[in-house]
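Notes for the one structure printed next.
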Amino acid sequence: MMEKPEGLKLIDENGRRIDGRKKYELRPIKMEVGVLKNANGSAYIEWGKNKIIAAVYGPRELHPKHLQRPDRAILRVRYNMAPFSVEERKKPGPDRRSIEISKVIKGALEPALILEMFPRTAIDVFIEVLQADAGTRVAGITAASLALADAGIPMRDLVAACAAGKIEGEIVLDLNKEEDNYGEADVPVAIMPLKNDITLLQMDGYLTKDEFIEAVKLAIKGAKAVYQKQREALKEKYLKIAQEVEGSE
């Protein structure tokens, strides 16, 4: 969180935010599944100005063998921001933030995967941020979950994610870049809606106990809306495949 420039209003007296949204409104979200031919599974997501692609490879035999688990597959996640994803060119390669977010995303996805079905193997998830505009970790989790489903990895449920936060003393849904930079708090949440499980819960900033509870409830509500969009994106892909099969008969 940065110090807010003098005169900048993140929310006006009518409850409208800097990008015109209401307090509890998501940014526009577009999802597409199966965008990469050479990956076992893939997904592309546009979330506000974020543009993120996720690819899944595996399960495949893990080398070197001493890293193998005899009872389950190992999930490996790499989150990376392209050098051109932000206004000031980012130095290529992993940095501390990317390594930390990779671990966070792995922790959010792992409870959904039935890894016991693939002992001695690895499942690799690559998340590439092409354009960043706040909320890349929740968008990355959402895209990666879709890519895992597209790869046919057995899952207990999809993982959907969303963040809530606090700006100008108000709890709002889905912070954009200015709100993330100059707001007071950010609460990213990931859930498995069918199981009613939370797989990620973080907080950056300061909230009272009541504000925290309100933010978590709002983020869960947002994640459930994201979950419906995930389901629609998967249905769209498999309807297209069904139509192609029918057309070739």
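Keep in mind that glycine also has a Cβ here, set from the backbone N, Cα and C atoms.
Here the original residues stay in place, and none of the substitutions has been built in.
Swiss-Prot gives this note for the published mutagenesis Arg89 to Glu: Does not affect ring assembly, but abolishes RNA degradation; when associated with E-91.
Listed in Swiss-Prot is the mutagenesis experiment Lys91 to Glu, annotated as follows: Does not affect ring assembly, but abolishes RNA degradation; when associated with E-89.
If you take the C-beta of Arg137 (mutagenesis position) and look for same-chain residues 6 or more apart in sequence within under 8 angstroms, you find Tyr79, Ile101, Val104, Ile105, Ala161, Pro188. For the published mutagenesis Arg137 to Ala, Swiss-Prot gives the following note: Decrease in activity.
Asp186 (mutagenesis position) counts 24 other C-beta atoms within 10 Å of its own C-beta, drawing on all protein chains shown. Under mutagenesis, Swiss-Prot gives Asp186 to Ala with this note: Abolishes RNA degradation.
Under its mutagenesis entries, Swiss-Prot includes Asp204 to Ala with the note: Decrease in activity.
Every protein chain considered, the tally of other Cβ atoms within 10 Å of the Cβ of Asp204 (mutagenesis position) stands at 14.
Each residue contributes its Cα atom, and for Asp186 (mutagenesis position) and Asp204 (mutagenesis position) these two points are 5 Å apart.
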